[in-house]
Amino acid sequence: MAKLLIMSIVSFCFIFLLLLFFRYILKRYFNYMLNYKVWYLTLLAGLIPFIPIKFSLFKFNNVNNQAPTVESKSHDLNHNINTTKPIQEFATDIHKFNWDSIDNISTVIWIVLVIILSFKFLKALLYLKYLKKQSLYLNENEKNKIDTILFNHQYKKNIVIRKAETIQSPITFWYGKYIILIPSSYFKSVIDKRLKYIILHEYAHAKNRDTLHLIIFNIFSIIMSYNPLVHIVKRKIIHDNEVEADRFVLNNINKNEFKTYAESIMDSVLNVPFFNKNILSHSFNGKKSLLKRRLINIKEANLKKQSKLILIFICIFTFLLMVIQSQFLMGQSITDYNYKKPLHNDYQILDKSKIFGSNSGSFVMYSMKKDKYYIYNEKESRKRYSPNSTYKIYLAMFGLDRHIINDENSRMSWNHKHYPFDAWNKEQDLNTAMQNSVNWYFERISDQIPKNYTATQLKQLNYGNKNLGSYKSYWMEDSLKISNLEQVIVFKNMMEQNNHFSKKAKNQLSSSLLIKKNEKYELYGKTGTGIVNGKYNNGWFVGYVITNHDKYYFATHLSDGKPSGKNAELISEKILKEMGVLNGQ
């Protein structure tokens, strides 16, 4: 949550500063006043990080929902060797900045702010209801004055003008209709010319729907109360409303009255105590802080009709920039966290919830013979996670391709640094390093591979989000992410279709991945476990099975429950047995 709030503030700030720049340029060099509605773009920018990017579910051909059993014949694999490597857990705890506590604190603060501001909003709304209820209808003489002032304007039915005894300054608000309230004393004590200015000014607020937009913006400011800039923008909207209402008055009076109108504003602001403390209405006297700007705008007023093309261009340009920068801030959010491409093969839905039990995750298997996928929890299988130690499959292949290691010599000497597992504290070759998931072995390979080479290979393989980050242990709960479905697709394509890597390198890699071998099948695979700040949060088992009649690529991922590589391997074997892939156990 904290990350989303930060991204929202940054996104909001970027568009806010951009609009300020546009306003400055247009005002200084073109005497053009941007409409206050452009500030809605800042709200949209602030909300984008919270909008879940959802695409329609991909439809596959010939989808079958029946639970399958894969046919298995008892032909001999022509192997007389029985091999079983024990399941072991070799995972280290990764210490990262703990966002959980920050998330909890920021969420609590946000909720408190929302409650406080919601109460303030409700209180303001109830006060408007009170003002409406205690307002009085105008008498005939007062109606005639209003009709004379607004003679050249279409008096809309949704605009109501009334008087009130309890207010000191004219105000305009929306409560089902646009209501303009004039202090009762004004019809007696204020000269007709000054009353005309006041009525025109308040009528402009109602005509432009300023008060309705003020309510809408206040609602958004409650939702985005975590962002201090939203309150600055709200003040700017109120200021823009007043300036726009002043322009409306100037357009409806003679030029020789401009000075008198300015004096009326000064007299009202300086001599009448500031009345309007309601956040949902506009008051004629306004705040003293706005007086200088209003007077300058009256003096420099450009009363020519302003082109809407400039406004449209700025809105479109800003919107495009907003989309681009939001994707940058979200770290390629569309591609980082979900695999979106449709499968062009048949696939079959599985129900393996009983085997998964309390574990949350997914299972994907591909049959080479049938050219068909078998998927449990398709939605989850498209979510991307850190590959952790399953990425060592690719580091090994890259190391073989770059001749950092080879089939004749894949040994690396131990640097005598003490590691958490005894199996790591010795000389390693590819087989032992893969079996014991020795971090230092594969980190040493990675350190000798240029970043541009890795980036090229990941692009060719279409490996997950291809994000190498700082290029330091990027596969261990860091920038690189891949989905369970992609694990199967990428691994299968690399071993079966990729011509860049030699057959010799593929055979050596396979040898290091061998787990079980008997007369019925050969099981190859690699586990992966993600532990962050002592918490297990990611478990993988990726591999393939060779039987007498077929070859199957598979991957199991666990995201909750008991998410470890060891548990993922146990679940995988149960599913493969149930489906008949590991027949004859």
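Quick reminder: no glycine exception, Cβ is built from N, Cα and C everywhere.
Keep in mind the model shows the original residues, not the substituted ones.
Noted in Swiss-Prot for the protein shown:
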- Ser389 to Ala: Complete loss of the acylation step (MUTAGEN)
- Ser389: active site, acyl-ester intermediate (ACT_SITE)
- Lys392 to Ala: Almost complete loss of the acylation step (MUTAGEN)
- Asn439 to Val: Exhibits enhanced beta-lactamase activity with cephalosporins as substrates but not with penicillins and carbapenems (MUTAGEN)
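According to its DSSP assignment, Asn439 (mutagenesis position) is helical. Taking all protein chains in view, 20 other C-beta atoms sit within 10 angstroms of the C-beta of Asn439 (mutagenesis position). For the mutagenesis positions Ser389, Lys392, the greatest number of Cβ atoms within 10 Å around a candidate Cβ is found at Lys392. The two recorded residues, Lys392 (mutagenesis position) and Asn439 (mutagenesis position), have Cα atoms 9 Å apart. In the three-state DSSP scheme, Lys392 (mutagenesis position) falls into the helix class.
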